[in-house]
Amino acid sequence: MPVQAAQWTEFLSCPICYNEFDENVHKPISLGCSHTVCKTCLNKLHRKACPFDQTAINTDIDVLPVNFALLQLVGAQVPDHQSIKLSNLGENKHYEVAKKCVEDLALYLKPLSGGKGVASLNQSALSRPMQRKLVTLVNCQLVEEEGRVRAMRAARSLGERTVTELILQHQNPQQLSANLWAAVRARGCQFLGPAMQEEALKLVLLALEDGSALSRKVLVLFVVQRLEPRFPQASKTSIGHVVQLLYRASCFKVTKRDEDSSLMQLKEEFRSYEALRREHDAQIVHIAMEAGLRISPEQWSSLLYGDLAHKSHMQSIIDKLQSPESFAKSVQELTIVLQRTGDPANLNRLRPHLELLANIDPNPDAVSPTWEQLENAMVAVKTVVHGLVDFIQNYSRKGHETPQPQPNSKYKTSMCRDLRQQGGCPRGTNCTFAHSQEELEKYRLRNKKINATVRTFPLLNKVGVNNTVTTTAGNVISVIGSTETTGKIVPSTNGISNAENSVSQLISRSTDSTLRALETVKKVGKVGANGQNAAGPSADSVTENKIGSPPKTPVSNVAATSAGPSNVGTELNSVPQKSSPFLTRVPVYPPHSENIQYFQDPRTQIPFEVPQYPQTGYYPPPPTVPAGVAPCVPRFVRSNNVPESSLPPASMPYADHYSTFSPRDRMNSSPYQPPPPQPYGPVPPVPSGMYAPVYDSRRIWRPPMYQRDDIIRSNSLPPMDVMHSSVYQTSLRERYNSLDGYYSVACQPPSEPRTTVPLPREPCGHLKTSCEEQIRRKPDQWAQYHTQKAPLVSSTLPVATQSPTPPSPLFSVDFRADFSESVSGTKFEEDHLSHYSPWSCGTIGSCINAIDSEPKDVIANSNAVLMDLDSGDVKRRVHLFETQRRTKEEDPIIPFSDGPIISKWGAISRSSRTGYHTTDPVQATASQGSATKPISVSDYVPYVNAVDSRWSSYGNEATSSAHYVERDRFIVTDLSGHRKHSSTGDLLSLELQQAKSNSLLLQREANALAMQQKWNSLDEGRHLTLNLLSKEIELRNGELQSDYTEDATDTKPDRDIELELSALDTDEPDGQSEPIEEILDIQLGISSQNDQLLNGMAVENGHPVQQHQKEPPKQKKQSLGEDHVILEEQKTILPVTSCFSQPLPVSISNASCLPITTSVSAGNLILKTHVMSEDKNDFLKPVANGKMVNS
């Protein structure tokens, strides 16, 4: 019980003799001043006046009636007829009615009669303020005039409180508290919480209780400095708002000073904590009343003190702040509330009685009421109190339950200072601080559990959470999905895949990171595992495409569009964002956080393998994880100098690092028939711990035909599509993680017409991968090339790798395991991974039909790069990147975000710096066939990637060229003196018709593949030279075809691929008198040292490095380690599919970069270089059937 409770519950006993009232000796007699004394003590008074307030007793003591309202509370019998007789019969009648009403109301105090001074409020239907007001009414003496005046005021007070109680019954306490603090803040004040507010007020009192005058700034700084150890959130702003609250309550005496801040001195009446706190609380209550808020004393006590022990304190404040007009306003307010709720309890019947009570004058000096007015008032108050009790018992939603204090994250999370310093706490069990170590730990643990709870959250576009996620330390279960956008929603069993899947789980170090992971997956899509994959176009992607969702990728350990069966897989579906006018690029996985445990180096051999798949064909099954062996999660090791923040980690196991495909990829928009069934069945996973390959929906993956000692690599390049940087923005090694398997594909909108004539052996039912994502990524990088590109002839010849016939060549290009260690730590920008072309001639061709009738910028077949820098038609290229450019213009650059920063004047830092160096060769190997036969580059014209200019034209970005130098550097001899240039502007072109000769192509492919066994044994220097050998063989083939000159130039642009292979030279444009054999010997260095470079001419991205001095061929040799990048003047390598008018100068940063040796089969791809003369009028003659024509 509150301390002050006994002051008003002792009305059942005599305040003089302290004896409980009874019906015999200690009969209660009420005086006109509302004090009730037993008759024995009253007879002992020396003078007829109240012993407490000395109010004169006008009526004879023997005439004063016994207060039977109080007697019935102590169990006495109330007589039916009392002996009191008033002056006239009319007054007696009104008196009896009024007395009866009071006695009836007193019955609501019956639970208080359990014993002397003992009150049990729990069984009462009335609130404590109502009980206190009712006790005041019961103690009124109706016989005396003053008593009747007091009774009228008590009746009015009861009626007013009844209205307030009824309004409170219709309010939402949570909404009420929010409105209260909003009103407080609107007045420049602030309440910091019960504990912190108390400490702040005590510190203000400590600073000013001695009468000192301080400026507001000094006072605030003092309080903040003292609060910071216990409340780190204390700030000058918040404490300033507390001081403003006291200032508004007129607690300070302000002294103004000229040209200086005013001094504040605490008024004398507020130099104690109780007085200061009461004025503080009264100011908050006053603000609430100004805002029209009705808050019960219980709520006030909970809000301001964090307990329920200050209800009486708050009620007294409320009562003092009540105005005579507030009653009438409350009645109107109640009427409005009842109209809104429909008034199920018919409370409108109380309105006349409430209005009668509101009209009573609350002034103590008011005129005495008549007996009729007294009767009417007593009847009215009895009616409204009965109505309130009836509503609480029958219609109240919350009943008469004490409101529980709202949970506070700081509740009992620190030790009580009073207990520590003084050995005891005056608040006792109501203290909001812990009083023992056990209590402290208990509430801290409870807060942690509350914070760890995952609540369901609404997703965009009606996406809901199907299951509540319980976060554990072992896994993250993502069950986020949308039945609207995805056909199926499957909960994951171990965070990523099925229970039988042995792929490691995503380990969360804390619940916070788990929540962030779930939040990120919520925004992006769903990760589920139900053993299903999207095979070809699915209804899911069609549905999602309708609502404009981001590209979505079937993520699986096998080929996503594999026609064969697949049992285990995961699917990542992006959640659509309807508000976005374009395809949004958001991190698929959680952002970089130190709370998330990532994976180790994927290059290292790990002791477990990915789950086993149904084996069909001749591929051996991968080993499985033994039972009981915990799966190990590899961690991706980044280069030492790469900023950690710039490389958001891939936070899923390596088998799930797939690119996301546009839903266009899987729609039935392809003009071709569906692909034939896969002859090999499901693809076994990569057992080495590296990334499993990403597959586009138009091809079937075939694993490599060879096996290395250290690792089995798949045919993969970094995916071109919409993989975000935070998914796969790791070191250079990880970006080009063994350039096999990942490959880039250009994309064509499904609606564009196609003019391709597929080969008979190549059923092109390939679904096109959308390139809108990577298109929108680099508008500015392409911008500088648009102005110089001529319209190119599109090659739409489909690839042969989708064919069910296996003889299609398989070229696997791989980097050594220590590739990333040899590179420097320059930050790798995100979009590089999405534009790299495959170097496998067997797989690249599937991309050739991506952009219909569009210029093909480059041919990158079998590790050789032919660069297109010289086309001038802007319009032909513009719409390819229109979406990207529009998106970038709308998307402002955020300097320190994880997204790329790209200047509107061009891609300055999007590519890797020249610091990435490697000495490792790029080895192309294949095993098929036994004979060796030179193959013209025309044989591989169909295998062209529409976005392979990533390997080419971007080389003329001075700051990003080394990105390609490290792959595409070739040592070639300056062919300028050994070739004759065409005097016309005709370009070399190749008819597409000759490429349709399937038997010839297959035979040449088989012969090319036969070179693997022979060339694998060559050392690193031989790889360089053999690469050039293949190029020279093509020169020789071109020379033999000199008779074919003009036929290919007449073909339609959509039907042929123009092969532009030019050796550019600015010094000797007219000398090709030396034999090709001599040039070949010079280039290959066969006549001399094998470990020396030949002509000293390094081709950067296929560009020959400028020779600054002319020496005999044998004097031009330089070692591999001395290869430096020299600025080129106007040297390019012209692509097969390019039709151009002028070269684009390439500026390569000066850095020491060792070339990557590419071992290519003879004739696989012939790299021809041509140095443009100053007048830019020398071009090569057309080529027929891969043979070069020399004029």
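Quick reminder: no glycine exception, Cβ is built from N, Cα and C everywhere.
Original residues fill every noted site, and no substitution is shown.
Owing to the predicted nature of the structure, the values given are computational and were not obtained by experimental measurement.
Take the CB of C14 (Zn(2+) 1 binding site) and look out to 10 A: across all protein chains shown you find 22 other CB atoms. What Swiss-Prot lists as Zn(2+) 1 binding site is C14, C17, C38, and the listing cites similarity to another entry.
For C33 to S, Swiss-Prot lists a mutagenesis experiment annotated as follows: Loss of activity. Loss of MAP3K5 ubiquitination. Listed in sequence order, C50, F52, D53, T55, E146, R150 are the same-chain residues at least 6 apart in sequence whose CB falls under 8 Å from the CB of C33 (mutagenesis position).
According to DSSP, C33 (mutagenesis position) sits in a coil region rather than a helix or strand. The feature Zn(2+) 2 binding site is assigned by Swiss-Prot to C33, H35, C50, D53.
Recorded in Swiss-Prot as a mutagenesis result, S323 to E carries the remark: Decreases dsRNA-binding. For S323 (mutagenesis position), no same-chain residue that is 6 or more apart in sequence has a Cβ closer than 8 Å to its Cβ.
For H35 (Zn(2+) 2 binding site), the same-chain residues lying six or more positions away in sequence with a CB closer than 8 A to its CB are P15, C50, P51, F52, D53, N139. Highlighted in sequence order, S13, P15, I16, Y18, N19, F21, H26, V37, T40, C41 have their Cβ within 8 Å of the centre of the Cβ atoms of C14, C17, C38, the residues recorded for Zn(2+) 1, and are not part of that set. Of all the binding-site residues given, namely C17, C38, C50, the one with the smallest number of surrounding CB atoms inside 10 A is C17. In the three-state DSSP reading, S323 (mutagenesis position) counts as coil. Using the Cβ center of C33, H35, C50, D53 for Zn(2+) 2, the list of other same-chain residues with Cβ within 8 Å runs, in sequence order, L31, G32, S34, P51, F52, Q54, T55.
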